[in-house]
Amino acid sequence: MTTSTIKPTGGDEVPPAGVVGNVADVGVAASLTKRDSEEDTWASKGYNYINPFVHRIEIDSHIEVAKIYVLTVLLLPIRVVGCVLSLISAWMFACIGLYGMTLDDLKAKPLTGWRKQMQYMTACGMRMVYTFGSFHYVTMKGRAATAKEAPILVVAPHSSYVDSILVVASGPPSIVAKRETADIPLLGKIINYAQPIYVQREDPNSRQNTIRDIVDRARSTDDWPQVVIFAEGTCTNRTALIKFKPGAFYPGVPVQPVLLKYPNKYDTFTWTWDGPGVLRLLWLTMTQFYNRCEIEYLPVYTPSEDEVADANLYANNVREVMAKALGVPTSDYSFEDVIVMSRARDMKIPFPGDIVEIERTIEKLGLNESQRDAELCKGFLRLSNTDRLDIITFGELLQVDLKNTDLHKLFALLDHRRSGTVSLKSFLLCSLFCKLKNSDLLTFLRALIHLYSESSQQIDRESFVRLMRHAGGKLNEQKAQALFYALDTDNLGYVSFDSFVELTEKQKSSYKFLYHKSEHIRRPKAVVTTAEN
């Protein structure tokens, strides 16, 4: 069951006072947060549909809030000291176990004898880190397969830095990590001791080498540890399983699905794209008396011939099994969608957390293949009441039948205030971004000119500064004003976009970000054309 449709998950009402929307403001309602992209732009927690990249901590008890502050003073310092000492202990055990060994030695054969025992001691030290960090209870369900039965552990959902507790509690198994990880102070030695499979990002053959290493370990007669892979590739809020990256499934070997659950009263450790930062999460997690983690091993999944030949099919089928066991839907969202949302946020696009759903709805309406947004953009400043459009006017402007359900969905996605109205500017910014997200910033800025100025040849200072806010966060107000004055050498009070382009071309080393194309983002189906005047 795949979901990408509007689905209420918390009602349309703003939560009552006392609900924590931002971890820094305990006891303060913060369902809606003002962004600085436009006056009429808001970002909400995405309760129109299941958005796996949004998380809010809801603590509605004044007693609980008081407890957090009391334990911050009485318990948190002790826990921090305990975590640090445990980490140092684990590092010391790892250093002893690695004495006289190189990375090549670790890659050549599995650890045996006393080095294997020291590896267990290192894992115990890391387990104490989590114990001091409030995770006193880790429940194991199901039977953990051996490395010969399932060389790969596919873990989901991936929602937090705490998920690494699985590595500590399960052996430890190996992980797939960037080569640079080995150089991290303290943790680098500990990770090395788990005999990870390192990925060389600068090597174009890195993926094939990683697959070969996994297959070699699986077929070896030596006692290699299993390899843990978080198949989602990014953190989610556990409301749905997003698309699995196929890396764990390319080798075509049996895998064991592993579920991570956190049956606690408050979710203070989910770390998503739109949510509390890691330090705030650590603070709230370590000021609980204790937290629970549940690790469930599902039966080994042996791929069919079709699945061995098609890693994506294999990944999707394993995901369905895990979603059914968790009782959650699967989602069309993927790691690449996080890249799109991050780019939208950097470019001050309204509702960046919803931009993927907005794009899908625009495509269903066929607006991605039309030039209606460019036409509306060109005449935008001559329109009235564009910040308060009802559904009828909105449909007429888009030239879409009012009976079209996707029009109503798009309207709901843009109506974060639940006022029954939407902003035309917000829609145009979203629509143009969806079409031009693979283009360079200069092309995108050119498409937005008429949202701020009647003519591309006479852009006043205020309009120029507002336009530059969409330059990926590289040109703040102070820099944009300085750039305007550098262009307006004759003190006319306005500049042309062409003069701006000319200056950036002459100083391309300073403005190379304007010419960079994000080829890794999904390509749009159509390209928008814009008029200059």
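Including glycine, each Cβ sits where the backbone N, Cα and C put it.
Here Swiss-Prot describes ILE175 to Met as a natural variant; the accompanying note says: In RNA edited version. Under the DSSP three-state reduction, ILE175 (variant position) is assigned to strand. Packing around ILE175 (variant position) is summarised by its Cβ count: 21 other Cβ atoms lie within 10 angstroms of its Cβ, all protein chains included.
DSSP labels the residues of the domain 'EF-hand 1' (402-437) in these numbers: 23 helix, 1 strand, 12 coil. Residues or ranges marked as domain 'EF-hand 1' in Swiss-Prot (evidence: sequence analysis): 402-437.
Averaged across the domain 'EF-hand 2' (439-474), the predicted model reaches a pLDDT of 91. Residues annotated as domain 'EF-hand 2' in Swiss-Prot: 439-474.
Positions annotated as domain 'EF-hand 3' by Swiss-Prot, on the basis of sequence analysis: 475-510.
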Distal contacts, the domain 'EF-hand 3' (475-510) - CB-CB under 8 A, six or more residues away: 442, 445-446, 449, 456-461, 464-465, 468-469, 532
